[in-house]
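Student: Annotation of the published mutagenesis Tyr41 to Ala in Swiss-Prot: Abolished isopeptidase activity; the original residue is retained in the structure shown. Looking at Swiss-Prot, the entry for mutagenesis of Cys53 to Ser says: Abolished isopeptidase activity. Positions annotated as active site by Swiss-Prot: Cys53, Asp175, His177. What Swiss-Prot notes for the published mutagenesis of Trp98 to Ala is this: Does not affect isopeptidase activity. Quoted from Swiss-Prot, the note attached to the mutagenesis of Gln154 to Ala states: Does not affect isopeptidase activity. Experimental mutagenesis is annotated in Swiss-Prot for Asp175 to Ala, with the remark: Abolished isopeptidase activity.
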Amino acid sequence: MTAALPSTLELLKDVHLGLPVPCHDPARLALLSGHYLYYHYGCDGLDDRGWGCGYRTLQTLCSWPGGQSSGVPGLPALQGALEAMGDKPPGFRGSRNWIGCVEASLCLEHFGGPQGRLCHLPRGVGLRGEEERLYSHFTTGGGPVMVGGDADAQSKALLGICEGPGSEVYVLILDPHYWGTPKNRCELQAAGWVGWQKVKSVFDSNSFYNLCFTRNL
């Protein structure tokens, strides 16, 4: 049996800082503006493994741009808001049902967080054709971008995009599926919980995807 985590953990800020670029002499590189906190499985003492990745990614979005936990709703509050809005049926609060980008955008508006703008990528497209949108987003003050799909239902956040000299495209991924008490960002980087990945290896051709872009109101 895995030991329970403490009820409150010290959340780490801007855990991508210090990562090297994914290729030598990149043609283009764009990173998010502002600051964020890394929310992950169990970071508030609630064992949400297997269903909470969307909520944790949403909490990371809510912590932007100041990188502060004040005002970031907990999982019960997020579920209660979705139930109160009529997006989810009675009894959703306290369940282990996951959420995606559509629910995240509703919660961002409900709680007065950063603005969430949705983008749908059809099955088989991957990120093809959206690289320019991401470059524009990150170079004009945009925050983290939540990603989720159907066949690939593991929510994650995009923090940046990079194009190599040979036209290979990479995205900077923040993975909320970590369980434990991270000591520092170097530990997370070494284990791959935040890092650059090739677009073609991240996006499943059998899945559609939704993206939720965050911006200041």
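In case you wondered, yes, glycine gets a Cβ from its N, Cα and C as well.
From a predicted model like this one, the values you see are computed outputs, not experimental measurements.
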Student: Have a look around Tyr41 (mutagenesis position) and count the other CB atoms within 10 A of its CB, chains all included.
Tutor: 20
Student: Please name the residue among the mutagenesis positions Cys53, Asp175 whose C-beta has the most neighbouring C-beta atoms within 10 angstroms.
Tutor: Cys53
Student: Looking only at C-alpha atoms, tell me how far Tyr41 (mutagenesis position) is from His177 (active site), rounded to the nearest Å.
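Tutor: Tyr41 (mutagenesis position) to His177 (active site), Cα-Cα distance: 6 Å.
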Student: When you rank Cys53, Trp98, Gln154 by Cα distance to His177 (active site), which of the mutagenesis positions ends up on top as the closest?
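Tutor: Sorting the mutagenesis positions by distance from His177 (active site), the top entry is Cys53.
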